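One structure is given below, encoded as structure tokens.
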Amino acid sequence: MEKIMPISPISGHMPLSQIQVPQHATTSPLLEQGNRLFEQSVRRGPLHFQSSSLKHLCAELRQLQNAPSSMQARRVQDAIQHWENHHPKEVMARSTRLAELKQALAEQGTVGRTLQSKVMATGPQVILKQPMPALPQSIAAQITKAQTGCTTTLVSSATAELIKHNQNNQQHIKDSDGRKPVNNMPPPPPPPMADKTQKVKKWVVNTDSKQLQALRYYSAQGYNLINTYLRGGEYVKHQAIETLLSRNYLHSNEPTPQEFDAGMRAYIQDVTEGLNELAITDHKKVYRGLKFDKSELKNLLDQYTTEGNIIAEKGFLSTSPDKAWVNDTILVINLESGHKGRILGDAAHFKGEAEMLFPPESKMLVEKVLNRDDKEFDSHFSNLRLTDDASADTTRIKRIINIKMLNE
């Protein structure tokens, strides 16, 4: 990575034309360590963490190194929490480096949030209206902030605007202060008035409904809590309370059991309604890879391998409209018009992942079970659409189950 030399603070009467616009902040060594850790994980394949979002985190980390951003830092933190919740053994083996990565995020991401709010409060337009004597100090202050290791796009943009403003208007400002023109040349005319018909850029405001925001949070990290709760599994109660408090579904950190259940139901209802807000699609088939070869999952395996059996999925059901992740069991789910599945698309937290999500209590009919030693297995296997991950071992697939999604 190209090393960026620090910019000297402005002092005395340094010509503003010599000031350089800060390009990138010096990268934290801890952040580089975290980047290398997850790059290694990518090379080992998505099955290392059982998460295709691993590649997205590496992209976020590279962007975060070049231009630290509070929003990107938050997405990286969400991804780390996702792995901590779902893959504790793998994470435990790398707890030291994850701790280092979190510290790096605290250094750059958290400081970024603090700095960004201050910069937006002043804003480049406010600074541009200051008289000439204050401009060098303003630029120096911005560059000093950049040298702390937290250059944001906003800071760079503001600094560039200040320099350009000074270069274009230096003569005009001097003339207005009663000083003589340089080299006996007349001062340039004042800058042209802005075209009032030109559209004014505004800050982007999140106009998503509360339900869509709940759905996006679910896709980031809330799915583990919700689905564990719906399926009657064990979850960490204080983490669940913190989640509900942060989403305004609880107003006390010591809720009664009734208050907690009411908060969870409201949260689940919002996610479901957010899902219903998405567009209906005409998909005819989706896929889902499952790992059933565990003794504790025998009862669940029996349900899925009994032809004619109707299964009611208590939690949200995540499927892929494109390809199935390789596992010991592949579900091929056939859909009819009017199904309740929705493609998350832009509503997903991690972009680029094709996912169709079905609401709780979706019912499925087991139509046909094909084991590897069945005669028809090979023909069905050749028609499967599987992930093209090089580390995927297709010999692990033991059964293909054809499912019909019931519109009830």
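Positions of Cβ are set from backbone N, Cα and C atoms, glycine also.
What you see is the original sequence, not a version with the noted changes.
Residues or ranges marked as active site by Swiss-Prot on the basis of sequence analysis: ARG288 (among others). In the shown protein chains, 19 other C-beta atoms lie within 10 A of the C-beta of ARG288 (mutagenesis position).
For SER318 (among others), the entry in Swiss-Prot reads active site, with the evidence type sequence analysis. The Cβ of SER318 (active site) has TYR223, ARG288, GLU355, MET356, LEU357 as same-chain neighbours under 8 Å, each 6 or more residues away in sequence. Secondary structure at SER318 (active site), as computed by DSSP, is strand.
Of all Cβ atoms in the shown protein chains, 20 besides its own fall within 10 Å of the Cβ of GLU355 (mutagenesis position). Swiss-Prot lists GLU355 (among others) with the feature active site.
What Swiss-Prot lists as domain 'TR mART core' is 190-393, and the listing cites sequence analysis.
Annotation of the published mutagenesis ARG288 to Ala in Swiss-Prot: 20000-fold reduction in mART activity. 4-fold decrease in NAD(+) affinity; the original residue is retained in the structure shown.
While the structure shown retains the original residue, Swiss-Prot records the mutagenesis experiment GLU353 to Ala with this note: 20% growth in yeast, 13000-fold reduction in mART activity. No change in NAD(+) affinity.
Experimental mutagenesis at this site is recorded by Swiss-Prot as GLU355 to Ala, annotated: 40% growth in yeast, 600-fold reduction in mART activity. 4-fold decrease in NAD(+) affinity.
Confidence in the domain 'TR mART core' (190-393), given as mean pLDDT, stands at 85.
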